[in-house]
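As structure tokens, the structure follows; a few thoughts come after it.
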Amino acid sequence: MSVRIVDVREITKPISSPIRNAYIDFTKMTTSLVAVVTDVVREGKRVVGYGFNSNGRYGQGGLIRERFASRILEADPKKLLNEAGDNLDPDKVWAAMMINEKPGGHGERSVAVGTIDMAVWDAVAKIAGKPLFRLLAERHGVKANPRVFVYAAGGYYYPGKGLSMLRGEMRGYLDRGYNVVKMKIGGAPIEEDRMRIEAVLEEIGKDAQLAVDANGRFNLETGIAYAKMLRDYPLFWYEEVGDPLDYALQAALAEFYPGPMATGENLFSHQDARNLLRYGGMRPDRDWLQFDCALSYGLCEYQRTLEVLKTHGWSPSRCIPHGGHQMSLNIAAGLGLGGNESYPDLFQPYGGFPDGVRVENGHITMPDLPGIGFEGKSDLYKEMKALAE
């Protein structure tokens, strides 16, 4: 049976919104949608793998077209196959993409590679005729758990958005089955943020927990001031206080904030993850890690990151990835992560779950769809299918 990649296609799509966090607005936000087209036919249709990058980092069409897609297409197809020769080997495809790339500088490059890598894994699981989460569990010798914790990310700053709108937004998430919600902080003065937090806590009561996210906005002084304010409240976590690479700042905060903290969404390699665990003072009994495979060289690299965690005494259950996409849902279900982010009202059609999947008591159950399961989300698959045709 022939198995080869015959084309890699990319289109940059808008996911813009008038929202903002403490650091950026999303008025010009884009994503790269990628199709990895193979010559394999299943049920009368050519197998195509799909991928896209997470929000917060822009589409990477230039890098994808100029460097990474061409390297895959120029490679000897036989050198991209597994030992049996009946499927692609994602690690070999990944290695082909990274030929002549120097180490370090994990920025936009990691997003471009991660986007293609997502599409490759989608194709691999489809060729195998299995949901990706079950394929991953088999490869790692663990039992898949299709029930995955999800939390609702929102609470952005928005023109004209007062406390009543913020409360209504959070109540809407609870009405849809979520029991952990997240809001932004750091984009307003600390006393205004305190009022916003108290309004949300009053709204959700004992029905849910609240996480807050500073998006890396604070210096140490401000981060400590917020820590002293936030420790008065029973928060799910205090997220990304300062610059993602300022490990000393992160380590210093533990003295002032005994509750759970979370970070990692803007660290894009297993080396950066290792430095966070070495120098960031993260506590494996309470803190959370948010590495996002779509932004950090893909699932091939994410598996290396999980190995780093293991050597430092961390469980994969302390990982709740950023991004709100189905790829991380599959990793969570297949490899035992602690859950996944969700954007119920934002960045559509790329976020969310397959049609018919509902949140119940803060969890969803993964359907048994081949690959990542994009075909089960009709509005998203419409965009993907148009790229592949």
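Just so it is clear, glycine is given a Cβ too, placed from its N, Cα and C backbone atoms.
None of the noted substitutions appears here; every position holds its original residue.
Sequence annotations record features per position, and here Swiss-Prot assigns substrate binding site to Asn21, Asn55, Lys102, Tyr156, 182-184, 213-215, Glu239, Glu265, His322, 341-343. DSSP classifies Glu265 (Mg(2+) binding site) as coil under the three-state reduction.
For the mutagenesis of Lys102 to Ala or Met, Swiss-Prot gives this note: Loss of dehydration activity. The structure shown keeps the original residue. Of all the Cβ atoms in the protein chains shown, 7 others lie within 10 Å of the Cβ of Lys102 (mutagenesis position).
Experimental mutagenesis at this site is recorded by Swiss-Prot as Lys184 to Ala, annotated: Loss of dehydration activity. A C-beta separation below 8 Å, combined with a sequence spacing of at least six in one chain, links Lys184 (mutagenesis position) to Asn21, Ala22, Gly155, Tyr156, Tyr157, Val212, Asp213, Ala214, Asn215.
Record note (Swiss-Prot) on the mutagenesis of Lys184 to Arg: Reduced dehydration activity.
Residues annotated as active site, acceptor in Swiss-Prot: Lys184. Reduced to three states, the DSSP call for Lys184 (mutagenesis position) is strand.
Look at Swiss-Prot and you will find Asp213, Glu239, Glu265 tagged as Mg(2+) binding site. Counting every protein chain shown, the number of other Cβ atoms lying within 10 Å of the Cβ of Asp213 (Mg(2+) binding site) is 26.
Experimental mutagenesis at this site is recorded by Swiss-Prot as His322 to Asn, annotated: Decreased but measurable dehydration activity. The Cβ neighbour count for His322 (mutagenesis position), using a 10 Å radius and every protein chain shown, is 27.
If you look up Swiss-Prot, you'll see His322 marked as active site, proton donor/acceptor.
Using CA atoms as reference points, the recorded positions Lys102, Lys182, Glu239, His322, Ser342 were checked against Glu265 (Mg(2+) binding site), and the closest is His322. There are 22 other CB atoms within 10 A of the CB of Asn21 (substrate binding site), with all protein chains counted. With respect to Lys102 (mutagenesis position), the closest of these binding-site residues in Cα terms is Glu239, chosen from Lys182, Glu239, Ser342. Counting other C-beta atoms within 10 Å of each candidate's C-beta, the binding-site residues Ala214, Glu239, Ser342 are led by Ser342.
A separation of roughly 11 Å, to the nearest angstrom, links the Cα atoms of Glu239 (substrate binding site) and His322 (mutagenesis position). Rounded to a whole number, the C-alpha distance linking Ser342 (substrate binding site) with His322 (mutagenesis position) is 8 angstrom.
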